[in-house]
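Undergrad: Can you keep this structure in mind? I'll have questions shortly.
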Amino acid sequence: MMSISPIVSLRRCDNEPSMPDEWRLYKLASRLRTFSNWPFTEDCACTPERMAEAGFVHCPTDNSPDVVKCFFCLKELEGWQPEDDPMDEHKKHSPSCLFIALKKKAEELTLSEFLKLDLEHTKIKMQKQMNLHIERFQAKANEVRGHLEKLDADETQ
């Protein structure tokens with residue numbers, strides 16, 4: 001399986017209480033709604049229900065119709081086969097995900113438990129954003145270094 005970075009589109013239901021989209025994803029039904037065009041639906045291990053239970057949301061791209069991302073640890077996976085078990089794949093590719101380590105449903109968490117869990121989720125998001133900015137900065141620094149080295153080489157000739 002390969003990791004890529006799609007955007008998740010979350011449809012809202014009229015009967016859901018007002019809350020941030022990210023909090024809505026703690027609910028199984030909200031994650032399940034993202035699988036409307038999932039390529040595996042019957043006679044397979046990776047049904048939409050099992051994918052959502054494992055914490056995944058479906059975020060397809062034109063080139064990758066089977067891309068999913070854990071709403072919590074942000075691990076992105078694609079290249080699913082009908083026999084792939086979503087929970088096993090999640091544990092294999094992101095063993096430290098706190099969502100899959102929960103011993104109860106997210107809806108059963110106390111407010112304190114939920115807020116602690118969401119704090120960890122926020123840290124994960126911030127780390128991912130920071131890593132992205134660092135990668136962009138390093139790429140730009142390498143580009144500038146190349147230009148400077150070329151200028152230096154031109155001057156010494």
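Glycine too: its Cβ is placed from the backbone N, Cα and C atoms.
Here Swiss-Prot describes THR47 to Ala as a published mutagenesis experiment; the accompanying note says: Unable to increase blood vessel size. Among the mutagenesis experiments that Swiss-Prot reports, THR47 to Glu is described with the note: Mimics phosphorylation. Only moderately able to increase blood vessel size. Per Swiss-Prot, the feature Zn(2+) binding site maps to CYS70, CYS73, HIS90, CYS97; the stated evidence is similarity to another entry. Record note (Swiss-Prot) on the mutagenesis of CYS97 to Ala: Unable to increase blood vessel size.
Help me understand the surroundings of these features in the structure.
TA: There are 17 other Cβ atoms within 10 Å of the Cβ belonging to THR47 (mutagenesis position).
Long-range neighbours of CYS70 (Zn(2+) binding site) (same chain, six or more residues apart, CB within less than 8 Å of its CB): ALA54, GLY55, PHE56, VAL57, GLU76, HIS90, SER94, CYS97, PHE99, ILE100. Mapped onto three states, the DSSP output places CYS70 (Zn(2+) binding site) in strand.
Taken residue by residue with DSSP, CYS97 (mutagenesis position) is part of neither helix nor strand, so it is coil.
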Undergrad: Which ones in the same chain are close to CYS73 (Zn(2+) binding site), with CB under 8 Å and 6+ residues apart in sequence?
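TA: Expected: GLY55, SER94, SER96, CYS97, LEU98, PHE99, ILE124.
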Undergrad: Give the sequence-ordered set of same-chain residues, not counting CYS70, CYS73, HIS90, CYS97, with Cβ within 8 Å of the centre of the Cβ atoms defining the Zn(2+) site.
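TA: Same chain, not in CYS70, CYS73, HIS90, CYS97, Cβ within 8 Å: ALA54, GLY55, PHE56, PHE72, LEU74, LYS75, HIS93, SER94, PHE99, ILE100.
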Undergrad: Using a 10 Å radius around its CB, how many other CB atoms surround CYS97 (mutagenesis position)?
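TA: For CYS97 (mutagenesis position), the count of other Cβ atoms within 10 Å is 20.
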